[in-house]
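A.B. asks: Mind looking over this structure? Questions follow.
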Amino acid sequence: MSGRGKQGGKARAKAKTRSSRAGLQFPVGRVHRLLRKGNYAERVGAGAPVYLAAVLEYLTAEILELAGNAARDNKKTRIIPRHLQLAIRNDEELNKLLGKVTIAQGGVLPNIQAVLLPKKTESHHKAKGK
């Protein structure tokens, strides 16, 4: 007897993605494919796409959290490029990482040089008191 009967074979386990094994939302399989197709190296280790997907997921979560806070500060429920710009430029480390990046429709940080602000003179206060 060959053992290929219906009752003899084991049921195949449900497929489990590498992303779910690593506890990630970002696609490990797709990152692996892109690493192979991108001609970055002749061979790609099994851990490399997992690590890269984890790093990308962390950076994305960090930026989105700060952008969500910026949107909430502006009393908005939808994140727009302006919120991403404010989030990145107000964070020292993200600003350094993405210093050369231009965000379309991002605008600029509000900034007025101290010299251009009106001077607070005490002569007006003394004149009113007399």
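The backbone N, Cα and C atoms fix where each Cβ goes, glycine too.
Relevant sequence annotations retrieved from Swiss-Prot are reproduced here:
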type	residues	note
MUTAGEN	S2 to A	Blocks the inhibition of transcription by RPS6KA5/MSK1
MUTAGEN	E57 to A	No effect on interaction with VRK1
MUTAGEN	E62 to A	Decreased interaction with VRK1
MUTAGEN	E65 to A	Decreased interaction with VRK1
MUTAGEN	D73 to A	No effect on interaction with VRK1
MUTAGEN	N90 to A	No effect on interaction with VRK1
MUTAGEN	D91 to A	Decreased interaction with VRK1
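What's the neighbourhood like for these features in this structure?
C.D. replies: According to its DSSP assignment, E57 (mutagenesis position) is helical. Counting every protein chain shown, the number of other Cβ atoms lying within 10 Å of the Cβ of E57 (mutagenesis position) is 16.
In sequence order, L94 constitute the residues six or more apart from E62 (mutagenesis position) in its chain with CB-CB distances below 8 Å. The secondary structure of E62 (mutagenesis position), as reduced to three states from DSSP, is helical.
A simple way to gauge crowding: the CB of E65 (mutagenesis position) has 11 other CB atoms within 10 angstroms, across all the protein chains here.
For the recorded site, D73 (mutagenesis position), the DSSP three-state label reads helix. Counting every protein chain shown, the Cβ of D73 (mutagenesis position) has 10 other Cβ atoms within 10 Å.
Its Cβ taken as reference, N90 (mutagenesis position) is surrounded by 13 other Cβ atoms within 10 Å in the chains shown.
Under a cutoff of 8 A between CB atoms, and with a sequence separation of 6+ in the same chain, the neighbours of D91 (mutagenesis position) are L66.
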A.B. asks: Under a three-state reading of DSSP, tell me whether N90 (mutagenesis position) is helix, strand or coil.
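C.D. replies: For N90 (mutagenesis position) - judged by DSSP and reduced to three states - the answer is helix.
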